[in-house]
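Features of the protein shown, as given by Swiss-Prot:
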MUTAGEN   L15 to D  Loss of interaction with SLMAP
MUTAGEN   L19 to D  Loss of interaction with SLMAP
MUTAGEN   L36 to D  Loss of interaction with SLMAP
MUTAGEN   M43 to E  No effect on interaction with SLMAP
MUTAGEN   L90 to D  Loss of (SIKE1:SLMAP)STRIPAK complex formation
MUTAGEN   L94 to D  Loss of (SIKE1:SLMAP)STRIPAK complex formation
MUTAGEN   E96 to A  Loss of (SIKE1:SLMAP)STRIPAK complex formation; when assocated with A-109
MUTAGEN   H97 to D  Loss of (SIKE1:SLMAP)STRIPAK complex formation
MUTAGEN   R109 to A  Loss of (SIKE1:SLMAP)STRIPAK complex formation; when assocated with A-109
Amino acid sequence: MSCTIEKILTDAKTLLERLREHDAAAESLVDQSAALHRRVAAMREAGTALPDQYQEDASDMKDMSKYKPHILLSQENTQIRDLQQENRELWISLEEHQDALELIMSKYRKQMLQLMVAKKAVDAEPVLKAHQSHSAEIESQIDRICEMGEVMRKAVQVDDDQFCKIQEKLAQLELENKELRELLSISSESLQARKENSMDTASQAIK
C-alpha cells in the first residue's frame, strides 16, 4: 500500500512539474501576444492617420503629378501594400499564438484528468482547487487572444477599405493629369496657329 501511495505521489509531482512548464509557456505566449497587440494598435493609429495625410497633401500631389505621376503613384501603392502585408503577418502570428494556447489548455486538462484518476486514494481537494485556478487563468488568456484576433480582423478590413478609397483618388488624379496635358497640348497648337497666321498677315502687308 505504501508503495502504491509513493508511486501516486511521484506521478503527481511529475504532472505538477509539467503543468508549471506549460504555465511558463503560456505566460511567454501571452507576453508575445501583448507585444503584438501593441503593434496592432500602432498600425491602427497609422492607418487612421492616412486619410488626413492624403487630404492635406492632395493639392501638392495634384501639382507633382504633372511632372512625375507614375513615380509618385508607384511609391504610394508600395507603401500601402507594405502596411497591408505587415497587418496580415501580424494577424497570422496572432492566430498561431491562439492555437498554441488552446493546445496547451487541452494537454493541461488531459494531465489533470490523469492526476485525478491516479490520486483516488489521496485527498484531491488541493488538486481540484489548483486545476480550477489554472484553468480559469488560461481560459482568460485565450479570451484575450481571441479579442486581439478580432481587433486584427477589423484593422485589416479598415486598411482594405482605405486602400480602395486611395486607389480611387489616385485614379482620379491620373485622369485629371491626362486632361490637363491634353488642354496644354490644345493651347500650344492654338498659339502656334495664331503665330503662323500673324506672320502670314504681316508678310502680305509688306507686299
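Numbering starts at 1 and runs along the chain as it is shown here.
The backbone N, Cα and C atoms fix where each Cβ goes, glycine too.
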Other CB atoms, at most 10 A from the CB of E96 (mutagenesis position): 12
Candidate nearest E96 (mutagenesis position) in space, where candidates are the mutagenesis positions L36, M43, R109 and distance is Cα-Cα: L36
Neighbour tally for R109 (mutagenesis position), based on other Cβ positions within 10 Å of its Cβ: 13
Neighbour count (Cβ, 10 Å) for M43 (mutagenesis position): 20
Cβ neighbour count within 10 Å of L36 (mutagenesis position): 19
